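Q: Below are the features listed in Swiss-Prot for this protein:
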- ARG166 to Ala: Loss of activity (MUTAGEN)
- HIS245 to Ala or Gln: Increase in activity (MUTAGEN)
- HIS245 to Asn: Decrease in activity (MUTAGEN)
- HIS245: heme binding site (BINDING)
Amino acid sequence: MLNRIIEHMNAHHVEDMKGLLKKFGQVHHAENVAFKSVDPQGIVIGYNHNQTLRIEFNHEVKDPKDYKNAIIELCQSVEKTHDLKGVEEEVKAFKESFDSVCLATLHPNGHVVCSYAPLMSDGKQYYIYVSEVAEHFAGLKNNPHNVEVMFLEDESKAKSAILRKRLRYKTNARFIERGAEFDKAFDSFIEKTGGAGGIKTIRAMQDFHLIALDFKEGRFVKGFGQAYDILGDKIAYVGDKGNPHNFAHKK
């Protein structure tokens, strides 16, 4: 079976392998490209006479019969990497799947606070709901333009601990007075979550504040060789500037 895979890749998929070398190894001019081996963790491609690059699968292949699908998934990822419209839709859906968000804030005394807060949205604007007694409140109040938020995939849903999908934004925080905007945001939150677990109770607590999150530039990482910079409504593939990682190309 392994010999058939190697023969097939070398006979029919040299261009696909060149795409993989470019995406995962920053190899822009590859010659004498050859598929060398495959194992449950990944593949090895040879190029330029005496060099090789190992590329890991997104998840371990348990059955050798599934090598074909794992290799196809790798090859298809090259084209999908440049499907920026698809990435834009994925970013939107990823954000909408969260009811809380990770925060990094700068406390007035200079130390950084890492925390999380419940997340609300009216369909266009995102908000967090924060108590004055929370440690991150002082940072949001005193340094509202020095905030980062992160949407981080649940580890139990990720293909690997090092492949957790994440979306991070530099963010401006704006405090919203209680009124029409407050009610619209909180009504949407209750509708989405069902309002259980104390959510309806904290709505009336006056030491809690609704804070709008105005996202600035960000980065979306969805897997190996799949990082994207975000600025407003524009998305750019990081790899277009050259792969940022250094690889050990074996001879």
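Glycine residues also receive a Cβ, built from the backbone N, Cα and C atoms like all the rest.
Keep in mind the model is a prediction, meaning the values are calculated, not measured.
Burial and contacts for the listed features, if you can.
A: Sequence-distant contacts of ARG166 (mutagenesis position), defined as residues of its own chain at least six apart whose C-beta falls under 8 angstroms from its C-beta, comprise MET150, PHE151, LEU152, GLU153, PHE220, VAL221. ARG166 (mutagenesis position) falls within a strand segment according to DSSP.
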